[in-house]
Amino acid sequence: MNPLQLLQPLPAEIKGTKLLAHWDSGATITCIPESFLEDEQPIKKTLIKTIHGEKQQNVYYVTFKVKGRKVEAEVIASPYEYILLSPTDVPWLTQQPLQLTILVPLQEYQEKILSKTALPEDQKQQLKTLFVKYDNLWQHWENQVGHRKIRPHNIATGDYPPRPQKQYPINPKAKPSIQIVIDDLLKQGVLTPQNSTMNTPVYPVPKPDGRWRMVLDYREVNKTIPLTAAQNQHSAGILATIVRQKYKTTLDLANGFWAHPITPESYWLTAFTWQGKQYCWTRLPQGFLNSPALFTADVVDLLKEIPNVQVYVDDIYLSHDDPKEHVQQLEKVFQILLQAGYVVSLKKSEIGQKTVEFLGFNITKEGRGLTDTFKTKLLNITPPKDLKQLQSILGLLNFARNFIPNFAELVQPLYNLIASAKGKYIEWSEENTKQLNMVIEALNTASNLEERLPEQRLVIKVNTSPSAGYVRYYNETGKKPIMYLNYVFSKAELKFSMLEKLLTTMHKALIKAMDLAMGQEILVYSPIVSMTKIQKTPLPERKALPIRWITWMTYLEDPRIQFHYDKTLPELKHIPDVYTSSQSPVKHPSQYEGVFYTDGSAIKSPDPTKSNNAGMGIVHATYKPEYQVLNQWSIPLGNHTAQMAEIAAVEFACKKALKIPGPVLVITDSFYVAESANKELPYWKSNGFVNNKKKPLKHISKWKSIAECLSMKPDITIQHEKGISLQIPVFILKGNALADKLATQGSYVVNCNTKKPNLDAELDQLLQGHYIKGYPKQYTYFLEDGKVKVSRPEGVKIIPPQSDRQKIVLQAHNLAHTGREATLLKIANLYWWPNMRKDVVKQLGRCQQCLITNASNKASGPILRPDRPQKPFDKFFIDYIGPLPPSQGYLYVLVVVDGMTGFTWLYPTKAPSTSATVKSLNVLTSIAIPKVIHSDQGAAFTSSTFAEWAKERGIHLEFSTPYHPQSGSKVERKNSDIKRLLTKLLVGRPTKWYDLLPVVQLALNNTYSPVLKYTPHQLLFGIDSNTPFANQDTLDLTREEELSLLQEIRTSLYHPSTPPASSRSWSPVVGQLVQERVARPASLRPRWHKPSTVLKVLNPRTVVILDHLGNNRTVSIDNLKPTSHQNGTTNDTATMDHLEKNE
C-alpha cells in the first residue's frame, strides 16, 4: 500500500460492528474501544508508556477484521471510538516483496509437476491456473516461513527449569549454511536477539546437496516439559489405512513448525548461542517435544472437511478416482492453507500422479513398495567401522522390516555385534559382510505389499521354527500380504515346546493385529487342529510360566478372534505332539567304560531341631561282560531333603567319572535330576543358574559342579531308570537295588557319625606326646571338641592346623584392616601357635588394600645437595607465579633466579605461555646466556617452541620430577618470598602489585642469606648496592679491589655436608618393586598406585620406573615407597587394578 494511503481511515469490523481503524506507526500494541472488551477475559498485564506517563493495563486477545481481512492480535482498551492499529499486527498493509538469500527455482518445479502429472489435459490446464492463482502459497525462497494467525502456544515446564547446555564443537564447513538460515529467520521475525538464562546447543546436520540443516538439541528442555496427551498416529497405521484411488497428491508444508507463534514468556526456553550472540525463537522450534503434535493437530483440524485426506506432520496426502473432483479438492486445500498462513514447497510435492512417495514408500492403488531412493541407499551401504555406523545401518534396514518374512532372523547376527561391542569398537568379520549383503539383496528384491481394506476381515497366518516365529497378514480376499512379522525367540522362550513357541508367535501377531483390524473380525490360521484341546496340555509338558498360559487362553474367549486350521499350508502342520515324549534308545552298560548307580534317601530326624536325615548311595560297577562291583559308597549328608541327596549322588558320580577314560554312564532313579541335567542344565548355565523368576536355583552349587564335570568330560551320560520295577532290565535292577540300600544306610547312620578332627601331621604328633620345635614342653596339649588346645598362663587357647592359620589371620585383619599389634591381639583371644607374630606380619604385607592405602613406613634417603655452579649465569632456575589479581592487564610473574648467586629477575606477563617466556628471557640473555635452565614440567617450558629457542642458543633444559618441588627449591623458595613480600606491601590494595615489582626485586637481591651470610647482589657484583644499610666501605673500592673481594667472597661460600642417612631410610635398586604416590587422591580412595618396577637409578634420589599406565617415568623417591613383598612373592595386582579403575 502507498504510504499516503495509510493516513486515510481504514474500514474495520469487530463483533459484527463496523467502525474505522487508523494505522499508527508509533503504536507498539493495537488499541480497541473499551466497550468491545467488556465481555473479554484479560490474558496478562503490560506496562504502557504514553506522553501522560506509565500505566499497567490489561491485555486481551481478540479477533477483528481490517479491510475485510481477519486479524488476531493482543490489544488493550482505548477511550476512543476507533481502532488504533499497531504496524506489527497488520504487516501486510506495508508489506514489501520478501527478499531472502537463496531463491527457489519455482518455475522449474511447476513445469516438472505438470510434466509428471497423470491428470487429463483439461485438469492439467486447471492445475496450471491454480499455480498462478495461489502464487503466495508457494515457497519462493529457501528458509521462507509462513505465519499462522492463531493464539500463541505457551511452553509450560514442570517443577524444575531445564539446565543450560554448552555448545558442541561445530564443523567449520557448516557455519556458512547455518549463518544463512539465521539471517533469513531474523528478517522474518522468527528469531529475535535476546539474552536468556537457558542455552541449547546447535547441532548442524549435513544435507544430501552438501549444505547443512540447523538442528537444536532440545533434550534437556524436553525433560522438563509435560507431554501433550494428543499424539500423532504411527506412520505404519497411516500407511495401512490411507485411501488409494487412481489420482494421488502429496504436499509438503515448508518449515511448518516455524509458522506457529509462541508466547513471549516462552522465548527464554528456546534460546541458543551463535557466533557469541544469543537468539530466541518467536515460533515453535523444531526438536521441541510437543511441536509435531501441536502442528499436526492444527493441520488436521483445517482439512477435516476435505474427503480422502491424510496428514502426517508436514506431509499431506489426498487421493480420488475422478480427476475433476481431485482438482476441485486440491483448490480447496490450497485456499485453506493460504488463509491459514502456511507455505507449500513444490520441490517435494507430487500432484495428480498414479504413484507417489509418502512417508518413505511408493504408494500405488494396490499397496505400497520400497522407493528407488531407499534401494539406492541400500546399495551404497558399506561395512561399518564402529558401533555408531552399525546402529545407523540397522536403523535404515529396520525401516523396511515388514517387507520380508524372515527379517528378524537375517539381522539377528548384526544385532549381536552391538551386545558384544567394546565401547565404540565392533568385531566385524567377513561373515558379517555376507550377512549384511544378504539382507540388502532380500530388501531390494522384496515385492510390494497390499493395502489394508477396512471393509474386509483381517487374516493372520502363523508358522514357527525352533528359533523364530513367522506371521503374514492378509485381507480376507487378498492375494498379497499386507505385511510380514518375524519374531526371534528369547533365551527363555527357546526352552518352550513347539506348541508354546507357536502360541508365543500367535500372541505377538494378535498384538499387531488389533491395530490393523479396524473393527473387523480377525481370522487366525495355524497348524493347531483344535485350539480348545491345548487347554488339556499336561503340566509336566508346559515349560512356560502359568501367566503366559493364562494370556494365551484368554484369546479363546475373545469374540473378535476366530481360529482355523488351514489344510492348504502343509508346511505348517509338523508340530511335535505334546502328549508324547521321545526317549533315546537305552545302550547296554557294557558299551561304557564305567557305570555309576546313584540314589538318595531321607528319613525324619529324631532330633527335634532338624527336619530330615539324608544319605546317598553310589555304586561303581563295570560289565566285562558280567556285572562286577568295583566300589561302593554310603555317605550321610545330615539335615537335607531326598531331592538334594539325589543331586549330590549324581554330582559325586560325575566327579569320580572324570578319572575314568572313555564313556561313562550315570544312572539315577530321579526323573527330575535326569531331565534337569539333560535338558535344563545348558539353559541354567547360560543364564547364571537362575529360574524364570530370576532367583538362584535350589542346590545351585551342586548343579554348577555337575555342569563343570559335563563340560570337562562330555561323554558322561546321565540316564533315568525307575527304581525297583519289573519293567527295567535285570542288569540295571541289581545296581539300583544296591545303591538304594547304601543310601538308606547313610540316612540312618548320620546321627551317630562322629566328625574326625581336622588335624595335620604336626598336631597329630603333638597329641601323641612327641616334642615339636616351637611348642614349649611345660604346657599341656589336649584334644577337645575336635580341636587341639593348649593350656597357657593367659588361659586355654586353640592351636589351629597350619592350613587354617592364614585364613584366621586374614579374617581377623579384614574386619577393620588393622595393623600388626591390633590384629595379633584379636587373634590371641582365641588362638595360639608358634611364630604367630611372624605369620601376621607376613599376611599383612600381602594385603592389597593396605599396600595402596597405608603411608610408607620407610623414609627416603637424605636430600642431595646439588653442586653450586662455579660462575654466575651458568644456571638459571625459572618458574611462574600466578594467577594473581589483575594489575594493569597482567596476571602472572616469571621468576628467574641465578643458580650461583641467587640473584632474581621478575618479568610480569599476561599468561604463562611459551611466547611470554621467550620474550622475557630474550631481554635477560642480552646480558649473558646461561648453560642450563632448570624448570618444572609446565606447558610453557616443555613445548617444542621453547626447546627450539634453547637449542639455537646452546642452552640445556633441565626439568624437575613431577609433584616434587624440592627439585627446584631455589626458585620455589624465591616464589614464597615474593608472595609473602607482595602480600605485606599490598594490604588493602592487591591489584597494585605491578608497580611494586621493581621494589620487590631490589629487596630480594639485597637481602642477606642466613646460611651464606651475603646478599645476591654481593655475590654477583662483589659490592653492596646503593641502598640503606649498605656497607659504605665497599662503595669506594677500586675495580681491582672489587674483583679481589668478589673472588674472596665466592671461594668462602659455605657448602653444607650431606646429612647422614636415617636408620629407616632406603635406597632404590634396579628391579625393585615400588609404589608411586597418587598425586591428588580423592576422599576414601587409595593413596598409592599398584607396584611398579624400577628400571634405572639416575641418582640416589631419582629413578625411572614403569608406571601403572605402562609408561617410563622419572620420579623422585620422595614420592615412592618400597613394596612389602619383594623376594619370591607373586606380584598379584588384581585387587589394586580393580581399585584404581576410577582414579
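Counting begins at 1 with the first residue displayed.
Glycine residues also receive a Cβ, built from the backbone N, Cα and C atoms like all the rest.
Every position carries its original residue.
Feature annotations, reproduced from Swiss-Prot:
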{"type": "ACT_SITE", "residues": "ASP24", "note": "active site, for protease activity"}
{"type": "BINDING", "residues": "ASP874, ASP936", "note": "Mg(2+) 3 binding site"}
{"type": "DOMAIN", "residues": "1-143", "note": "domain 'Peptidase A9'"}
{"type": "DOMAIN", "residues": "198-363", "note": "domain 'Reverse transcriptase'"}
{"type": "MUTAGEN", "residues": "PRO152 to Gly", "note": "No effect on RT or RNase H activities"}
{"type": "MUTAGEN", "residues": "PRO169 to Gly", "note": "30% loss of RT activity"}
{"type": "MUTAGEN", "residues": "PRO193 to Gly", "note": "40% loss of RT activity"}
{"type": "MUTAGEN", "residues": "ASP599 to Ala", "note": "95% loss of RNase H activity"}
{"type": "MUTAGEN", "residues": "TYR672 to Phe", "note": "50% loss of RNase H activity"}
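Remark: secondary structure over the domain 'Peptidase A9' (1-143) totals 39 helix, 53 strand, 51 coil, with classes taken from DSSP.
Take the Cα of ASP874 (Mg(2+) 3 binding site) and measure to each of the recorded positions ASP24, PRO169, ASP599: the nearest one is PRO169. Secondary structure at ASP874 (Mg(2+) 3 binding site), as computed by DSSP, is coil. Closest in space to ASP936 (Mg(2+) 3 binding site), of the mutagenesis positions given as PRO152, PRO169, PRO193, ASP599, TYR672, is PRO169, taking the CA atom of each residue. Each of the recorded positions ASP24, ASP936 was scored by the number of other CB atoms within 10 Å of its CB, and the largest score is that of ASP936. The Cβ neighbour count for PRO169 (mutagenesis position), using a 10 Å radius over every protein chain in view, is 6. In the three-state DSSP scheme, TYR672 (mutagenesis position) is classed as helix. Separating the Cα atoms of PRO193 (mutagenesis position) and the residue listed as 'active site, for protease activity' is a whole-number distance of 25 Å.
Summary for the mutagenesis positions PRO152, PRO193: the Cβ-based neighbour count within 10 Å is maximal at PRO152.
Here the recorded positions are ASP599, ASP874, and the one with the most other Cβ atoms within 10 Å of its Cβ is ASP599. In this structure, the CA atom of ASP599 (mutagenesis position) is 13 Å away from the CA atom of TYR672 (mutagenesis position).
For ASP24 (active site, for protease activity), the nearest of the mutagenesis positions by C-alpha distance turns out to be PRO152; the candidates were PRO152, PRO169, TYR672. Mean model confidence for the domain 'Peptidase A9' (1-143) is a pLDDT of 86. Counting only the Cα atoms, the space from TYR672 (mutagenesis position) to PRO169 (mutagenesis position) is about 62 angstrom. In this structure, the C-alpha atom of PRO152 (mutagenesis position) lies 33 angstrom from that of PRO169 (mutagenesis position).
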